[in-house]
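Heads up: the structure comes next, in structure tokens.
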Amino acid sequence: MNEMENTDPVLQDDLVSKYERELSTEQEEDTPVILTQLNEDGTTSNYFDKRKLKIAPRSTLQFKVGPPFELVRDYCPVVESHTGRTLDLRIIPRIDRGFDHIDEEWVGYKRNYFTLVSTFETANCDLDTFLKSSFDLLVEDSSVESRLRVQYFAIKIKAKNDDDDTEINLVQHTAKRDKGPQFCPSVCPLVPSPLPKHQIIREASNVRNITKMKKYDSTFYLHRDHVNYEEYGVDSLLFSYPEDSIQKVARYERVQFASSISVKKPSQQNKHFSLHVILGAVVDPDTFHGENPGIPYDELALKNGSKGMFVYLQEMKTPPLIIRGRSPSNYASSQRITVRTPSSVNSSQNSTKRKMPSMAQPLNESCLNARPSKRRSKVALGAPNSGASISPIKSRQSTPMEASKENEDPFFRPNKRVETLEHIQNKLGALKNQCPDSSLKYPSSSSRGMEGCLEKEDLVYSSSFSVNMKQIELKPARSFEHENIFKVGSLAFKKINELPHENYDITIEKKSMEQNYLRPEIGSRSECKTSYGNELSLSNISFSILPNSAENFHLETALFPATEEDVPRTFSRILETGSFQNYYQKMDAENADRVYSKGVKLIASGTLPSGIFNREELFEEDSFYKY
């Protein structure tokens, strides 16, 4: 309480301001990433923070209406040749992509494309009358008025530095996304037309399909070869345009500011640029002397190889534009507060932030001085000075009883899902020490009340955290695998890697061997086939194992000599380095009951070797056999 009363009110105000700024930042983050605004023509534009959202270059979300244009001045009047009526001209430009309105400034990026479209209109003359008429420029030269015949009207764009009024180069790219070709935006011949809506420009921006292009053909082009020539005179303006397909809309797409502008340092004072749209008339250079300094003009190189003069009629420009030379992530908005504490502290201090004005209890300064993070951490950070470790594995929530039990159990490991042998031994050893009468078994119900003993739920061992002792499989010292047993005909062979000890009692494994031998016969695999005679009529069979054989089988040769009728047969399946031969012999009936000390006798055709071997019939060495 004394510490709360001695808290400095100035420090309290600082802490309150920090949390207020943090709260405003969180509210700012909760605002929609993409803001939709209604344009004057009824279409919509999508505005978003490029530091938060990355959009593909060809995405329609990149299209948004940019800064408005303002009139610079009118230069030279245009009159109709026969009537002398002055033509009322007006440029209608619009930026459809590339600029964002940030902090009351229009901001663009040097490496990003921008799209500018423009048309012009004649308020006192419709399109049909405009194309059938001819027009002249009124040029005053030394108080003498002269007229220059207009060949056609056109529009061009350029950029200027507002600080020193120098012209900045613009670069336009083709539709192919490669390094070239690059060229300066050209002069675009136009006829009067209304400006298409922003949505149409957005939809037609990346159209390359011929069928879809025909949909917008009437919007963007006037085809001279589709009109009736009889309605137009020889000196009409329609025939003076350079091409049959005359554009109605000047579309400057995929335009960038040239890399020569120096805007690489975000810390330096922002340079302002402006885009200019100029409507002009192309006239014959032989008739234009250029003596009037008040009328600007540019020389043109026409497609037919001749030259032309582009005389300025009207000019419009944008408000000052900030062109940034680096990516949006390098520029921080002045309205954005970056002070932020870790997300875990935010979640743990929610109640404190709501009651901050009353300052019921002092705040932990170490939490407030935490380093601001650029993004919210996905790992929950523990409270300061807390010794409890948080498991990275998500599990079900524990009840209060289970939580207290976990704290009491000295062997509880919340972040281990499988019991190890060492942990089992430690747990059983602890139970044995606490319950000496129970030996190595679970404690009785009377001993479970003892502090430190496991509850009933722990004795069963949850399958999600441990392994039940009853589920541990105890295997014999020697196991005979099924894969080492081969059944060929009426014989079953088992491959062993080494001989058992001479004192080893094979009867221990007799039952398991008999069960293993009762496996189905191996299909018709070619490597398991053997060629043998009609062994069903034979009483005895003997095998000779090569001395260099690395495989040992419990088989011995018969004591009787082989006859001339013995036919050797060879197994087609060879196990590693082992080779085997069997000899089928025909025996007389009187020899059927003869007892051989070390012979192998077949009782019936289906008898397995496991039913014939005796306990004492074992090899002493790998290469020593008794005959």
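Glycine is no exception: its Cβ is also placed from the backbone N, Cα and C atoms.
The noted changes are left out; the structure has the residues it started with.
Mutagenesis annotation in Swiss-Prot: Lys50 to Ala, described as Reduces DNA-binding by 70%; the structure shown retains the original residue. Experimental mutagenesis at this site is recorded by Swiss-Prot as Lys54 to Ala, annotated: Reduces DNA-binding by 50%. While the structure shown retains the original residue, Swiss-Prot records the mutagenesis experiment Pro57 to Ala with this note: Reduces DNA-binding by 65%. For the mutagenesis result Arg58 to Ala, the note given in Swiss-Prot is Reduces DNA-binding by 65%. Swiss-Prot documents Ser59 to Ala as a published mutagenesis change and attaches the note Reduces DNA-binding by 86%. For the mutagenesis experiment Lys110 to Ala, the note given by Swiss-Prot reads: No effect on DNA-binding but strongly reduces progress through meiosis and sporulation. Quoted from Swiss-Prot, the note on the mutagenesis of His173 to Ala is: Reduces DNA-binding by 80% and strongly reduces progress through meiosis and sporulation. Among the mutagenesis experiments that Swiss-Prot reports, Arg177 to Ala is described with the note: Reduces DNA-binding by 96% and abolishes sporulation. According to Swiss-Prot, the mutagenesis experiment Arg202 to Ala carries the following note: No effect on DNA-binding but strongly reduces progress through meiosis and sporulation. In Swiss-Prot, a mutagenesis experiment is listed as Arg208 to Ala, annotated with the note Reduces DNA-binding by 50% and abolishes sporulation. Quoted from Swiss-Prot, the note on mutagenesis experiment Arg326 to Ala is: Reduces DNA-binding by 50% and abolishes sporulation.
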Per-residue Cβ crowding (10 Å cut-off), top of mutagenesis positions Lys54, Lys110, His173, Arg202, Arg208: Arg202
Alpha-carbon spacing, His173 (mutagenesis position) to Lys110 (mutagenesis position), which is rounded to whole Å: 14
CB contacts for Ser59 (mutagenesis position) [other CB atoms within 10 A, all chains]: 11
Cα proximity to Ser59 (mutagenesis position), best match among mutagenesis positions Lys110, Arg202, Arg208: Arg202
Where Arg208 (mutagenesis position) falls in three-state DSSP terms: coil
Local backbone state of Lys110 (mutagenesis position), from DSSP in three classes: coil
Residue pair Lys54 (mutagenesis position), Lys110 (mutagenesis position) - Cα distance, angstrom, rounded: 17
